[in-house]
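As recorded in Swiss-Prot, the features of this protein are as follows:
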- 93-212: domain 'C-type lectin' (DOMAIN)
- LEU6 to Ser: Loss of inhibition of Ca(2+) influx upon activation of natural killer cells (MUTAGEN)
- TYR8 to Phe: Loss of PTPN6 binding and inhibition of Ca(2+) influx upon activation of natural killer cells (MUTAGEN)
- CYS32 to Ser: Loss of Klrb1b-mediated inhibition of natural killer cell cytotoxicity. Reduced LCK binding, loss of PTPN6 binding and loss of inhibition of Ca(2+) influx upon activation of natural killer cells (MUTAGEN)
- ASP183 to Val: In strain: BALB/c (VARIANT)
- SER191 to Thr: In strain: BALB/c; loss of NK1.1 reactivity (VARIANT)
Amino acid sequence: MDSTTLVYADLNLARIQEPKHDSPPSLSPDTCRCPRWHRLALKFGCAGLILLVLVVIGLCVLVLSVQKSSVQKICADVQENRTHTTDCSVNLECPQDWLSHRDKCFRVFQVSNTWEEGQADCGRKGATLLLIQDQEELRFLLDSIKEKYNSFWIGLRFTLPDMNWKWINGTTFNSDVLKITGDTENGSCASISGDKVTSESCSTDNRWICQKELNHETPSNDS
């Protein structure tokens, strides 16, 4: 064997004996996938986050709605009070020649007649005979009457079959507020004179006191 053949054989041997480089093993498709419970946790987390956002939005809308409703109610109340106050300040006045006290108008009439005629005269003026509410109201009227010695009919009379004093509006007389002097019998009516409330015959001629409630109507000149 010559030298040329020997070199060729050596090259082939070297090529045959050259180590092979193995390619990296391929990974299975399941190797890169996350565990199943990770995916479930991610889904539930996203759902919970969305639900939380919706709850927050709903609460915000509810709070804004309640606040708006409260503001509207307050504004309506203020407007109503303002209107009522304006009406009271403008229209709540007694007619000319009538006295104003609390929520009533009073007038003392100087003509004399029976209790029935006095009540009828008050009715023609849109009023009634005096209904005394308490001692303070009685003191106000007594201070306003100049003729202390005269008697004035009030809206109180003795009724049958109740056998009791009653005001003309149907309420029962309260003896803790007023004390009535004099004889009481059928046909008795009450009058005030000085600081006393006296029982008299309803046919007696006395002066009288009328009263009417304050209202929202334009004051008139009742005579």
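Glycine is treated like the rest: Cβ placed from N, Cα and C.
Original residues only.
All protein chains considered, the CB of ASP183 (variant position) has 9 other CB atoms within 10 Å. The distance from the Cα of ASP183 (variant position) to the Cα of SER191 (variant position) comes to 13 Å. Under the three-state DSSP scheme, SER191 (variant position) falls in the strand class.
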